[in-house]
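Only one structure is covered here, and it is reproduced in the block below.
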Amino acid sequence: MWNSGFESYGSSSYGGAGGYTQSPGGFGSPAPSQAEKKSRARAQHIVPCTISQLLSATLVDEVFRIGNVEISQVTIVGIIRHAEKAPTNIVYKIDDMTAAPMDVRQWVDTDDTSSENTVVPPETYVKVAGHLRSFQNKKSLVAFKIMPLEDMNEFTTHILEVINAHMVLSKANSQPSAGRAPISNPGMSEAGNFGGNSFMPANGLTVAQNQVLNLIKACPRPEGLNFQDLKNQLKHMSVSSIKQAVDFLSNEGHIYSTVDDDHFKSTDAE
C-alpha cells in the first residue's frame, strides 16, 4: 500500500498510482457509475492535508468530507511534540502549526522487532500517512506509515501538494455530467479555502518563524536558547534567515534576549 500509493503520489505530478490524473469525466480512469468512481477514489487515493483541514472535516454517513472532497487516507507533515509508547501502540502528538497538535496512533506488532516499532523522538519532523478516525467527536489519525523527513524542502512540497490535490479534487467533484468544467469556478473557490489560509500557521507567522519560535519555547534552560543552538538545529535554514526570524520575533514581542544578545527566551514561557 505504501509503495503503490503514498510514495508514488509523492514522486509523481498527480499521475500514476495514487495520483490525480484529470480526465473529462473526473478521475483519470473510466468507471461504470458515479458511486463506484467515488468509492474507488476513496479507497485508492491518499490525499495530502493539513491538520486544520482534518479537524474541520465533517463526518456524514461514515464519510469524511473537507468541503466537497471526500477523504479517507491522508498524509500530513509536522513536528512530533510528544510520543508515548504502550504495549500495543505508539501515540504521537504531531503539530504542523495550522491548528492544535493532532493525536496520531500507530499500532505495533509485539512480535516484530523491526524499525516500525521504534518510537520516533519528539522534535522530529515527520511525514505521516494514515486513516482519519473520529471517536467521541475527537478526530485522530491511525497511521500506517510514519517517516522522518530527510529534507525540510519536503515540508514546503507537502504544502504545495495540499493546494494542488484539493484544487484538482474540488474541480472534479464540481464538474457537470457533460464532463465540462464549469465556467464559474466553485472548485477554485473551494480550493482557495483549502489551500489558502488553512496551511498558513494560525498565529500569522511564517513556517521559518514558527520553527525558530518553537525551538526557543521548547528550551527548558533559564537563560534560554542560544543562537548557535538554533543554527545547529535548523541546518536547512541559512544563518541570515534564522537571524531575520529572530529579529522579527524579538521586535514583535514573541521572544526576548536574556544573559546576552545571543540567548533568547519566549515571552510565553512559564
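Glycine residues also receive a Cβ, built from the backbone N, Cα and C atoms like all the rest.
Every residue here is the original one, so none of the noted swaps is modelled.
The note that Swiss-Prot attaches to the published mutagenesis SER4 to Ala is: Increased RAD51 foci formation and homologous recombination efficiency at DNA double-strand breaks; when associated with A-8.
Mutagenesis annotation in Swiss-Prot: SER8 to Ala, described as Increased RAD51 foci formation and homologous recombination efficiency at DNA double-strand breaks; when associated with A-4; the structure shown retains the original residue.
Listed in Swiss-Prot as a mutagenesis experiment, SER29 to Ala is described as follows: Reduces phosphorylation by CDK1.
In the structure as shown, the Cβ atom of PHE248 (mutagenesis position) sits within 10 Å of 17 other Cβ atoms. A helical conformation is recorded for PHE248 (mutagenesis position) in the three-state DSSP classification. Here the residue is the original one, but Swiss-Prot notes a mutagenesis experiment at this spot, PHE248 to Ala: Abolishes interaction with RFWD3, leading to impair DNA interstrand cross-links (ICL) repair.
Here the residue is the original one, while Swiss-Prot reports the published mutagenesis GLU252 to Ala with the comment Abolishes interaction with RFWD3, leading to impair DNA interstrand cross-links (ICL) repair. Every protein chain considered, the tally of other Cβ atoms within 10 Å of the Cβ of GLU252 (mutagenesis position) stands at 13.
Under DSSP, GLY253 (mutagenesis position) is assigned to coil, being neither helix nor strand in the three-state scheme. Residue density at GLY253 (mutagenesis position): 8 other Cβ atoms are found within 10 A of its Cβ, drawing on all protein chains shown. Experimental mutagenesis is annotated in Swiss-Prot for GLY253 to Ala, with the remark: Does not affect interaction with RFWD3.
The annotation that Swiss-Prot gives for the mutagenesis experiment HIS254 to Ala reads: Abolishes interaction with RFWD3, leading to impair DNA interstrand cross-links (ICL) repair.
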- Under a criterion of Cβ-Cβ distance under 8 Å and sequence separation of at least 6, what residues of the same chain contact HIS254 (mutagenesis position)? LEU205, LEU213, SER266, THR267, ASP268
